[in-house]
Amino acid sequence: MLIKSEYKPRMLPKEEQVKKPMTSNGRISFVLMAMAVLFACLIARGLYLQTVTYNFLKEQGDNRIVRTQALPATRGTVSDRNGAVLALSAPTESLFAVPKDMKEMPSAAQLERLSELVDVPVDVLRNKLEQKGKSFIWIKRQLDPKVAEEVKALGLENFVFEKELKRHYPMGNLFAHVIGFTDIDGKGQEGLELSLEDSLYGEDGAEVVLRDRQGNIVDSLDSPRNKAPQNGKDIILSLDQRIQTLAYEELNKAVEYHQAKAGTVVVLDARTGEILALANTPAYDPNRPGRADSEQRRNRAVTDMIEPGSAIKPFVIAKALDAGKTDLNERLNTQPYKIGPSPVRDTHVYPSLDVRGIMQKSSNVGTSKLSARFGAEEMYDFYHELGIGVRMHSGFPGETAGLLRNWRRWRPIEQATMSFGYGLQLSLLQLARAYTALTHDGVLLPLSFEKQAVAPQGKRIFKESTAREVRNLMVSVTEPGGTGTAGAVDGFDVGAKTGTARKFVNGRYADNKHVATFIGFAPAKNPRVIVAVTIDEPTAHGYYGGVVAGPPFKKIMGGSLNILGISPTKPLTAAAVKTPS
């Protein structure tokens, strides 16, 4: 018997197909195909540029050059205490060429005209332009604006103008020895331009630009090399242009009248040590320093050492009074005497003089006897304290420290001769500074060419009472009977001292070469101004300090007091009173 089965096999569900991952060979194939397509595009683009747009792109590339252009920092302006500009930088243009990119030389006519405009010989221009390996060569720097425009009108290819700054000195030779000058790159070379270089110069910047073949900037480009310039600091000096003008003019008159070799004047603010004027003659134009010789460029007030002669005597007298070695009532025997074989004498013989008389008559004998009351070492230390033999650190090239030999090397006569200004040397600026110890009530002040906001700290040399006493004694020098009456200023008590020194030439003191000095202050009771004048080697109309340097001192002192608005301290004489017209 057959049995029918009811069994039906169960069907398994259909498995879902899973895609096989791409093999490494597949990925490589894909990348290669993509690169092939990209490469084909590049080839196509290159063919397009080489054929369809070649001429256009070549012309544009030839006409545009990427350059890094200097952005010069503007050098700081220098002005006097009242704002008169003494030195400034003005925009100018300089011309350079790119011989490397020149396809052909400028025509003969163009070169001839360019030569005329920039004042460079044609053969020099041609030699510059024939240096084909160079991509930069200066043709002429700091052109006059009108000249620059005429050069541009020539349409010279591969001649490029660069913006620069040129230093100008509006006052010309008036401030030459103080301000100094810069080189063509704007770096200080002498005077305050050199000593204040770090403050004045600033820091140059840079800009990446696109220029055409004529050198014109067609675009500025973004670049990490771009940097804004940092301009220099403006400097306000202590100098007063009005007083400087007066001092310079009077100095030149004196040098001419006495047919002298040279002259120097220094004017100080007696209360602060600020330098109000400093002038030398001969001088030079700092706008054209290359035309000046070494004699004209020398800042004699700072570099030249002088033996001060009798101008040193007030300090010796002050020291003796300050130490109690003498008093105003003592009379000294002032007849000639000897130290060993060496005589000490005065121009005129005075049997005896009190301290006032020693000052007024400028007695070598009396001053030397006061100096002899101190040891050599003590006098050496005293002169050193006054700044003799010590550099002032003014920053001026060639600044002298003066000369003060060690006391152990002094011969017996030298302590005496130093007391009346022989055997020690200092600059006129150092001498003027020493006088601040008298005008500032015994305190020696530092000097400054920059305007001071606060009074400086000085060094005490004498007691206040001593300084006042000596100032009063020094008024007698400009009064009748004194050696400095030529320096008297009407309406003011002027304290002063004359100095006449023979010059040391070829190992001996010359009989016919002198330095005439006159230095003083006013008003004597409350000094505001110190004026120091030296005339070097006067050959006409006298040689004594009072005769030669006294008259310019008088004019400069009187004018300075008037400029500063200082009222007279005593009645004017009838001759000085001007009747209104």
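Just so it is clear, glycine is given a Cβ too, placed from its N, Cα and C backbone atoms.
According to Swiss-Prot, the feature active site, acyl-ester intermediate maps to S310. When other Cβ atoms within 10 Å of the Cβ of S310 (active site, acyl-ester intermediate) are tallied across all protein chains shown, the result is 25.
According to Swiss-Prot, the natural variant F504 to L carries this note: In strain: CDC84-060418, CDC77-124615 and CDC84-060384. Cβ contacts within 10 Å of F504 (variant position), excluding its own Cβ and spanning all protein chains shown: 15. For the recorded site, F504 (variant position), the DSSP three-state label reads strand.
The note that Swiss-Prot attaches to the natural variant A510 to V is: In strain: CDC84-060418, CDC77-124615 and CDC84-060384. Counting only same-chain residues at least 6 apart in sequence, those with a Cβ under 8 Å from the Cβ of A510 (variant position) are R502, K503, F504.
A natural variant is reported in Swiss-Prot for this position, A516 to G, and the note states: In strain: CDC84-060418, CDC77-124615 and CDC84-060384. Cβ neighbours of A516 (variant position) (same chain, under 8 Å, six or more residues apart in sequence): G499, T500, T534, I535, P538, Y543, Y544, G545, V547, V548, A549. DSSP classifies A516 (variant position) as strand under the three-state reduction.
Here the residue is the original one, while Swiss-Prot reports the natural variant P551 to S with the comment In strain: CDC77-124615. Counting only same-chain residues six or more apart in sequence, the Cβ atoms lying under 8 angstroms from the Cβ of P551 (variant position) belong to A254, A486, G487.
Taken residue by residue with DSSP, P552 (variant position) is part of a helix. Residue density at P552 (variant position): 28 other Cβ atoms are found within 10 A of its Cβ, drawing on all protein chains shown. One natural variant named in Swiss-Prot is P552 to V, and its note says In strain: CDC84-060418.
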Practice problem: Pop the Cα-Cα gap between P552 (variant position) and S310 (active site, acyl-ester intermediate) into the table, whole Å please. | Solution: 18
